[in-house]
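Encoded as structure tokens, the structure appears first; notes follow it.
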Amino acid sequence: MAFASLIERQRIRLLLALLFGACGTLAFSPYDVWPAAIISLMGLQALTFNRRPLQSAAIGFCWGFGLFGSGINWVYVSIATFGGMPGPVNIFLVVLLAAYLSLYTGLFAGVLSRLWPKTTWLRVAIAAPALWQVTEFLRGWVLTGFPWLQFGYSQIDGPLKGLAPIMGVEAINFLLMMVSGLLALALVKRNWRPLVVAVVLFALPFPLRYIQWFTPQPEKTIQVSMVQGDIPQSLKWDGDQLLNTLKIYYNATAPLMGKSSLIIWPESAITDLEINQQPFLKALDGELRDKGSSLVTGIVDARLNKQNRYDTYNTIITLGKGAPYSYESADRYNKNHLVPFGEFVPLESILRPLAPFFDLPMSSFSRGPYIQPPLSLNGIQLTAAICYEIILGEQVRDNFRPDTDYLLTISNDAWFGKSIGPWQHFQMARMRALELARPLLRSTNNGITAVIGPQGEIQAMIPQFTREVLTTNVTPTTGLTPYARTGNWPLWVLTALFGFAAVLMSLRARKH
């Protein structure tokens, strides 16, 4: 009785919401405790039972603050190290980001309790998953979006991973919310029926993991080398270090020419404008072609636009076997989805003078097109994504082609030091390989550099914070997963059906 009385207090529920939210961080890499996702979502649903809408919204906000406060506090590393602002301001900015993201979980909980106030199957199994899909979409879209810490990623090695090639990671989010709600209902109502349904729903997708949606092409196996330069972020954009950086990458690459078919350098490995490096690029291109190798590298490009101003791009270019390198070559990729404050500054004229954090090196990039052709290197087709873009499943899928041999992502996570951020980023990259059934080549400045197999498994990787080269044989695959064919459309149809049914059944219940 004492516990029951205690749990009814709103303050206790707010505290528990913080704890359940923080627990959710354990579901993601590097911890990879996937049951924590279910426990965290169970807590969110159970704590909002029998609460007024504003009370539920507060619980949802606190739950989100626990999740994002613990799960994305790694942004503090870059702000504190490179932001040039006092410590309290750095902490405030991290808290502000966590609070902003928590608005969406607060919105979910508040609307759920407003429209479906009764603790029923309708609320937990039909309304909650549909509403969660909508609020998670908003979190990934409003103000360019930040779809980090979606619980579907926790299943990259879990029982539900077989759902990803069929309907994508967001479908796993949907099912996790449904299962968690049913478990919460079973616990609160002390009823075994929701428990049985939850177990059945959770078990049904398990056999899907054994379906192979791809066909390996062993005759097209190539040796790939990815150079991890481990250039400190504090030195990366120092002009005096440019020559040394080029030497590091060239010296690591020279022994690989003629041995590895494909050599990959990470995001902005060449820390200079492409136009300034024409002699170096043409000489390197000639050497690569003479020895029969191809190279992909990140670089910065600036092009004169129609307004007679320069647009600066975060770019991938190709060198080596095939047609000679040309600055006018269309075989390049320009990053489309830019990171706020890292690659562009909103309200630039106001914010840039305020603090160094708003005036970081290379924070005035322009966007490339949303859809871009694959990179083509001597018959190898690469669907590319730079850094943050790899977490955008729908965008990667929209750029994917049936003849894609590999997914490619290059990144620089040196901004975030030894935090958990790079591991979360890596986990999300693995999901793209699973969704599209293609090997993924991930080349980074200081880790995590790895080759991911077409089922999301880690085939090869090298340690973080080392100057090293990952060399391994990689076999491309062919075939289209259902998700590659349809994207998120089936899930949105399901969301619409669930939402319509939930509203209709709620209206009928109120009439009676």
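Cβ from N, Cα, C; glycine included.
Taken straight from Swiss-Prot:
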| type | residues | note |
| --- | --- | --- |
| MUTAGEN | PHE146 to Ala | Cannot rescue growth of a lnt mutant |
| MUTAGEN | TRP148 to Ala | Cannot rescue growth of a lnt mutant |
| DOMAIN | 227-476 | domain 'CN hydrolase' |
| MUTAGEN | GLN233 to Ala | Cannot rescue growth of a lnt mutant |
| ACT_SITE | GLU267 | active site, proton acceptor |
| ACT_SITE | LYS335 | active site |
| ACT_SITE | CYS387 | active site, nucleophile |
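Ranked by CA distance from PHE146 (mutagenesis position), the active-site residues GLU267, LYS335, CYS387 have CYS387 at the top as the closest.
Per-residue pLDDT, averaged along the domain 'CN hydrolase' (227-476), amounts to 91 for this model. Spatially, by CA atoms, the active-site residues GLU267, LYS335, CYS387 include one closest to GLN233 (mutagenesis position), and that is GLU267. DSSP assigns CYS387 (active site, nucleophile) to a helical segment in the three-state reduction. Neighbours of LYS335 (active site), defined as other CB atoms within 10 A of its CB across all chains, total 25. Around TRP148 (mutagenesis position), the same-chain residues at least 6 positions away in sequence with a Cβ under 8 Å from its Cβ are GLY71, ILE72, ILE391, GLN424. When the recorded positions PHE146, GLN233, CYS387 are scored by other C-beta atoms within 10 Å, CYS387 scores highest. Across the structure, the residue listed as 'active site' and the residue listed as 'active site, nucleophile' are spaced 9 Å apart at their Cα atoms. For the pair the residue listed as 'active site, proton acceptor' and the residue listed as 'active site, nucleophile', the Cα-Cα distance reads 7 Å.
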